[in-house]
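K.L.:
Take a look at what Swiss-Prot says about it:
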{"type": "BINDING", "residues": "ARG104, LYS105, GLY106, LYS107, SER108, PHE109, GLN175, ARG244, ASP245, VAL303, ASN306", "note": "GDP binding site"}
{"type": "BINDING", "residues": "ARG104, LYS105, GLY106, LYS107, SER108, PHE109, ARG244, ASP245, VAL303", "note": "GTP binding site"}
{"type": "BINDING", "residues": "SER108", "note": "Mg(2+) binding site"}
{"type": "DOMAIN", "residues": "91-336", "note": "domain 'GB1/RHD3-type G'"}
{"type": "MUTAGEN", "residues": "LYS107 to Ala", "note": "Alters endoplasmic reticulum morphology"}
{"type": "MUTAGEN", "residues": "ARG244 to Gln", "note": "Alters endoplasmic reticulum morphogenesis"}
{"type": "MUTAGEN", "residues": "LYS372 to Glu", "note": "No effect on GTP-binding or GTPase activity. Loss of function in endoplasmic reticulum tubular network membrane organization. No effect on function in endoplasmic reticulum tubular network membrane organization; when associated with R-380"}
{"type": "MUTAGEN", "residues": "GLU380 to Arg", "note": "No effect on GTP-binding or GTPase activity. Loss of function in endoplasmic reticulum tubular network membrane organization. No effect on function in endoplasmic reticulum tubular network membrane organization; when associated with E-372"}
{"type": "MUTAGEN", "residues": "GLU380 to Ala", "note": "Loss of function in endoplasmic reticulum tubular network membrane organization"}
{"type": "MUTAGEN", "residues": "SER431 to Ala", "note": "No effect on function in endoplasmic reticulum tubular network membrane organization"}
{"type": "MUTAGEN", "residues": "MET435 to Ala", "note": "Loss of function in endoplasmic reticulum tubular network membrane organization"}
{"type": "MUTAGEN", "residues": "PHE440 to Ala", "note": "Decreased function in endoplasmic reticulum tubular network membrane organization"}
{"type": "MUTAGEN", "residues": "TYR444 to Ala", "note": "No effect on function in endoplasmic reticulum tubular network membrane organization"}
{"type": "MUTAGEN", "residues": "GLU555 to Lys", "note": "Increased GTPase-dependent fusogenic activity"}
{"type": "MUTAGEN", "residues": "GLU556 to Lys", "note": "Increased GTPase-dependent fusogenic activity"}
{"type": "MUTAGEN", "residues": "ARG559 to Glu", "note": "Increased GTPase-dependent fusogenic activity"}
Amino acid sequence: MAEGDEAARGQQPHQGLWRRRRTSDPSAAVNHVSSTTSLGENYEDDDLVNSDEVMKKPCPVQIVLAHEDDHNFELDEEALEQILLQEHIRDLNIVVVSVAGAFRKGKSFLLDFMLRYMYNKDSQSWIGGNNEPLTGFTWRGGCERETTGIQVWNEVFVIDRPNGTKVAVLLMDTQGAFDSQSTIKDCATVFALSTMTSSVQVYNLSQNIQEDDLQHLQLFTEYGRLAMEEIYQKPFQTLMFLIRDWSYPYEHSYGLEGGKQFLEKRLQVKQNQHEELQNVRKHIHNCFSNLGCFLLPHPGLKVATNPSFDGRLKDIDEDFKRELRNLVPLLLAPENLVEKEISGSKVTCRDLVEYFKAYIKIYQGEELPHPKSMLQATAEANNLAAVAGARDTYCKSMEQVCGGDKPYIAPSDLERKHLDLKEVAIKQFRSVKKMGGDEFCRRYQDQLEAEIEETYANFIKHNDGKNIFYAARTPATLFAVMFAMYIISGLTGFIGLNSIAVLCNLVMGLALIFLCTWAYVKYSGEFREIGTVIDQIAETLWEQVLKPLGDNLMEENIRQSVTNSIKAGLTDQVSHHARLKTD
């Protein structure tokens, strides 16, 4: 950066605490790049340091924190604001270059060469000396993940464009996908969030572009597209496929031109392709305004196998260094910078802070569906198909029992048929070969049983509708209320209880209004909601008052009849014995 910019930055007040990570493991000091010159330190263990100290020394700052216990993400708003809201940059249009991809594929390693270029872009030897360790973003050899969440370099570079304007350049490092501690949702969230906030997303791949790489890209970009409210154009800007360890230079040469030819072949939509493969390629073309590809050779055996490798150029193959000198300026040279745009409008540093806040809230909420692995998605589809088939079998069989053209069936017979057919449907579900295991499939069997019970409840209502007495229950109930109120009104009026008589007349009038309204609703089909309310009131009166009263009266009549029969029988026996004695 220019000296004036550094002086202005040094004068900015910075308060509060930031998270940074410092290497405490002595053995890691060999693999990690230690602090040198202008590129700051490597950090590993979570520490809190004063932001004044952090701003005095360039270093990576974690702005999106990954919580492994609940697989959620948190934005460190204070850290992001203190980086992007510095007075000399906050109103500048921003360029965000992000590197994403699978874990342990050298994303942070690549970003550190980008840092070298940004600090020495005016020099032909920006790539550094042969014995100079690689510093900047934390990186190391090995098979365990290093970066979590999203980190940015805390020094925002102010660059003069060829057209005379100034832009701010921010470098972003992301958590590697598909490690042993991250879910598909974690990977999708990090990739989508970095793609949504970057102007250039470098998709870091190893050796080749495989079909699963494209499918994961489709899933992750769709997850990001869903989070953006209204999209009338391609939602994302530039995607650069970076193929590391390219082993086929005899087919496609290293660099941009070879990558362009290779990418065109990989993303070509062919008529004889399966529809699934065509859709993946169409989706990628529809999501990004610009697509590119760069083929990078293997850095050499010393880089891959030497545990003490610290990024010195003397240990890296010449082919790799040559192509690296072409790649980094392709992304970061002033004439090649891509300014961040959202919905066609340029984004400033100040704007990007607000977009980060808005996007992280979306991913912290439950509005978006949770992305799933291919196995889980296939197992779900497999089980749902089995549920649908078994439910369809149950419905068709029940239609034969009490369908629209079938007569009314006794409730006890209907329930017996239901239980038999439910068992048949469950057996059919179990007989289908399904993915996911017994515990996973059990949830879908429970879902099937619940759906069958819900369908059975509808069949009960349909069957009850065929019962003429059930259909006449509402008018009969209302008429019974009117008749009872008429009798009670007459009796209470006769004995002088006029207030009760008036109340009974009022209830009788309401019942008459309900009866007339119900008849109109059934005749015209209008005001069906009112008709439903009247049916519910009548149902409540029937179940809570009239039916219990009728049952009690019937029990009393039956009891009286039995008593009279017993008495009559005893009387007959006594009379018979008396006649025998007389004879």
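Residue numbers in this text run from 1 along the chain shown.
Placement of Cβ uses the backbone N, Cα and C atoms for every residue, glycine included.
Situate these features within the shown structure.
P.N.:
For the recorded site, SER108 (GDP binding site), the DSSP three-state label reads helix.
Within 10 Å of the Cβ of LYS107 (mutagenesis position) there are 25 other Cβ atoms, across all protein chains.
In the three-state DSSP scheme, GLU380 (mutagenesis position) is classed as helix.
Within 10 Å of the Cβ of GLU380 (mutagenesis position) there are 16 other Cβ atoms, across all protein chains.
Sequence-distant neighbours of SER431 (mutagenesis position) (same chain, 6+ residues apart, CB-CB distance under 8 A): none.
Of all the Cβ atoms in the protein chains shown, 14 others lie within 10 Å of the Cβ of MET435 (mutagenesis position).
Remark: PHE440 (mutagenesis position) has ALA379, ASN383 as non-local neighbours, by Cβ distance under 8 Å and separation of at least 6 in sequence. Mapped onto three states, the DSSP output places PHE440 (mutagenesis position) in helix.
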K.L.:
Express the distance between the Cα positions of ASP245 (GDP binding site) and GLU380 (mutagenesis position) as a whole number of Å.
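P.N.:
It is 37 Å, counting Cα to Cα.
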K.L.:
Return the single residue from the binding-site residues list (SER108, GLN175, ASN306) that has the minimum number of other CB atoms within 10 Å.
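P.N.:
Comparing Cβ neighbour counts within 10 Å for the binding-site residues SER108, GLN175, ASN306 gives ASN306.
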K.L.:
If you draw a 10 Å sphere around the Cβ of ASP245 (GDP binding site), how many other Cβ atoms fall inside it, taking every protein chain shown into account?
P.N.:
17
K.L.:
Tell me, which recorded positions from LYS107, VAL303, GLU380, MET435, TYR444 are within 10 Å of GLN175 (GDP binding site) if we use the C-alpha atoms?
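P.N.:
Neighbours among recorded positions, in sequence order: LYS107.
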K.L.:
Given the binding-site residues SER108, VAL303, ASN306, which one's Cα is the least distant from that of MET435 (mutagenesis position)?
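P.N.:
Nearest listed residue in space: SER108.
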